[in-house]
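Report on the structure given below.
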Amino acid sequence: MWQINEVVLFDNDPYRILAIEDGQVVWMQISADKGVPQARAELLLMQYLDEGRLVRTDDPYVHLDLEEPSVDSVSFQKREEDYRKILPIINSKDRFDPKVRSELVEHVVQEHKVTKATVYKLLRRYWQRGQTPNALIPDYKNSGAPGERRSATGTAKIGRAREYGKGEGTKVTPEIERLFRLTIEKHLLNQKGTKTTVAYRRFVDLFAQYFPRIPQEDYPTLRQFRYFYDREYPKAQRLKSRVKAGVYKKDVRPLSSTATSQALGPGSRYEIDATIADIYLVDHHDRQKIIGRPTLYIVIDVFSRMITGFYIGFENPSYVVAMQAFVNACSDKTAICAQHDIEISSSDWPCVGLPDVLLADRGELMSHQVEALVSSFNVRVESAPPRRGDAKGIVESTFRTLQAEFKSFAPGIVEGSRIKSHGETDYRLDASLSVFEFTQIILRTILFRNNHLVMDKYDRDADFPTDLPSIPVQLWQWGMQHRTGSLRAVEQEQLRVALLPRRKVSISSFGVNLWGLYYSGSEILREGWLQRSTDIARPQHLEAAYDPVLVDTIYLFPQVGSRVFWRCNLTERSRQFKGLSFWEVWDIQAQEKHNKANAKQDELTKRRELEAFIQQTIQKANKLTPSTTEPKSTRIKQIKTNKKEAVTSERKKRAEHLKPSSSGDEAKVIPFNAVEADDQEDYSLPTYVPELFQDPPEKDES
């Protein structure tokens with residue numbers, strides 16, 4: 001029922017149970033400055049408990065169990081000395097018998113040369129505070145009112161007197177503290193990075209306005225200013241106030257968890273991010289031509305740290321390129337490795353399928369097409385807060401480790417500032433790798449990292465077997481077998497088209513119009529949408545997906561709200577753009593519009609000249625036309641005769657021009673093939689080319 005050292009409240013006074021002997025409970029009031037242990041019948045305590053006068057409570061000295069003073073400290077020596085004094089008493093089985101205890105106390109007094117009051121004080125301290133050696137630890141930590149402000153009385157400055165310089169200084173009063181606080185909160189607790197010395201000078205300016213009669217040598221010192229700053233403003237508050245909120249959250253705030261703990265297994269969460277690689281590349285065909293720094297996209301699995309997909313190219317980071325890397329992450333990588341002369345098996349890079357969650361930057365997800373991942377493929381998309389690289393800390397750190405593998409060897413590596421010292425060469429001129437070779441290096445690095453890198457700082461879960469090394473591919477394989485394998489199969493082309501950007505298109509007899517380019521396909525011909533008839537009802541408000549990298553093919557969605565698409569190819573009408581990207585097409589169209597606008601200005605000028613000439617000619621003709629009294633009907637009847645005479649006159653003039661200018665024998669024309677006259681070709685009528693009027697052959701495209 002009762003336990004030794006248990007603390008109870010009796011009539012709201014705390015008591016500690018010291019011993020339980022023969023139905024008697026020995027206890028002692030904790031808060032009393034005097035007194036000795038008392039015995040109470042156990043049944044009486046039960047009665048008090050029933051009456052509600054006795055209740056259990058927490059031990060106010062439980063913290064002493066955790067105290068561990070150092071061996072060379074005064075507290076340790078004091079505890080050991082006091083414990084040795086009372087040890088004969090507390091070890092006696094009759095220690096609670098007043099008569100026996102009195103004799104033992106007398107013996108201690110004689111042996112250690114101390115007073116009875118001291119011995120009883122130590123015993124009382126020992127019993128009240130838990131009956132352990134730590135109960136005798138002195139409360140030095142409470143000395144001096146720690147944590148409490150102490151204000152100096154009087155007008156004299158406290159502390160040692162000034163040894164150097166004039167003046168005696170001044171005491172920091174509440175008014176001076178107010179000026180300290182105003183200066184600190186205005187100049188130090190902000191993101192400007194003001195130094196303490198600069199802020200102190202601003203305080204001096206303010207102090208001089210409030211106390212103009214005090215000489216400068218008696219102004220509060222920089223040391224007093226710093227002391228107040230350190231005392232009143234904790235370091236955590238100062239740090240949080242002096243950095244931007246985004247920087248604090250990203251680089252300073254305490255971390256409460258890890259990304260791995262939030263991932264249930266492989267495919268549970270992917271992170272995607274891009275960086276501009278720290279290397280300059282050259283053109284593959286003309287190595288004298290320096291192209292620039294490539295864009296590197298990485299998709300990584302949080303649980304296993306497997307790099308599941310990538311993109312390397314010169315496109316700027318965008319939604320289109322991010323989705324290209326994501327499609328690569330969901331697809332088999334053996335083909336793309338083979339394109340770069342690297343042979344692998346599917347087990348070397350087993351990351352194929354859709355994840356549960358994709359975490360990316362907000363800018364990379366600013367497209368309505370990302371909704372297709374959510375609605376069509378059930379991939380939850382999360383966006384990281386702006387300027388919060390720590391939200392994608394795993395993929396961010398992967399960029400650093402990936403590039404560290406080749407930075408010490410590769411030429412053209414970005415090195416510090418572009419400002420060159422005397423005699424230093426520009427690192428950009430050292431570039432010699434092409435994008436193909438750089439991709440080979442990155443692929444080899446990814447394969448090494450996925451299959452052989454031992455991650456020393458990987459935070460493992462409790463159920464990981466001890467013989468499982470922290471290597472990404474082995475963590476992936478173990479997670480697929482023993483954890484929730486979240487990857488889901490998907491058809492690569494269907495995923496790629498669903499994630500491409502879309503735009504509304506119009507349909508005419510020329511084909512599907514997208515940005516002035518015309519497309520057609522076998523399904524469109526079969527539907528008869530290109531027939532040149534007003535009776536043809538062509539659908540409106542359709543959308544088409546396009547890959548900005550190549551204009552040759554688009555994907556028309558014939559039904560609103562459906563993922564079914566028709567592949568449409570560029571028609572001959574738009575053949576000038578074949579093989580180009582949409583960015584190149586837009587540049588060409590912009591240049592054509594510019595040239596057209598200039599040509600329109602020339603056309604306007606020449607048209608005005610033409611119209612002026614026509615008007616002048618008409619005016620001249622009107623002046624030359626005499627007035628006549630001949631009836632109108634007669635003049636109209638003469639039109640036929642007049643036209644006949646004009647034709648005759650025209651023929652005579654033409655005949656004059658056809659007469660030979662010199663006499664002589666007529667030349668004989670001999671054909672090269674000496675064909676008969678009847679076999680010669682007749683050019684009196686145009687040549688008929690059947691291909692001009694034939695329909696293009698239908699292609700079975702899907």
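Cβ coordinates come from backbone N, Cα and C, glycine included.
Under mutagenesis, Swiss-Prot gives LYS157 to Ala with this note: Nearly wild-type DNA-binding, only 10% transposition efficiency. What Swiss-Prot records for 262-480 is domain 'Integrase catalytic', and it gives sequence analysis as the kind of evidence. Here the residue is the original one, while Swiss-Prot reports the published mutagenesis ASP278 to Asn with the comment No effect on recombination. What Swiss-Prot notes for the published mutagenesis of GLU364 to Ala is this: DNA strand single-end joining. A mutagenesis experiment is reported in Swiss-Prot for this position, LEU525 to Trp, and the note states: Binds dsDNA less well, 75% reduction in transposition efficiency.
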Spatial separation of ASP278 (mutagenesis position) from LEU525 (mutagenesis position) - C-alpha basis, Å: 50
LYS157 (mutagenesis position) versus ASP278 (mutagenesis position) - Cα distance in angstrom: 60
Residues that sit under 8 angstroms from LYS157 (mutagenesis position) by C-beta distance, when 6+ apart in the chain: GLU168, GLY169, THR170, LYS171
Cβ neighbours of LEU525 (mutagenesis position) where a neighbour is any other Cβ within 10 Å: 17
Three-class DSSP secondary structure - LEU525 (mutagenesis position): helix
ASP278 (mutagenesis position) - helix vs strand vs coil (DSSP): coil
Local confidence of the domain 'Integrase catalytic' (262-480) - pLDDT mean: 85
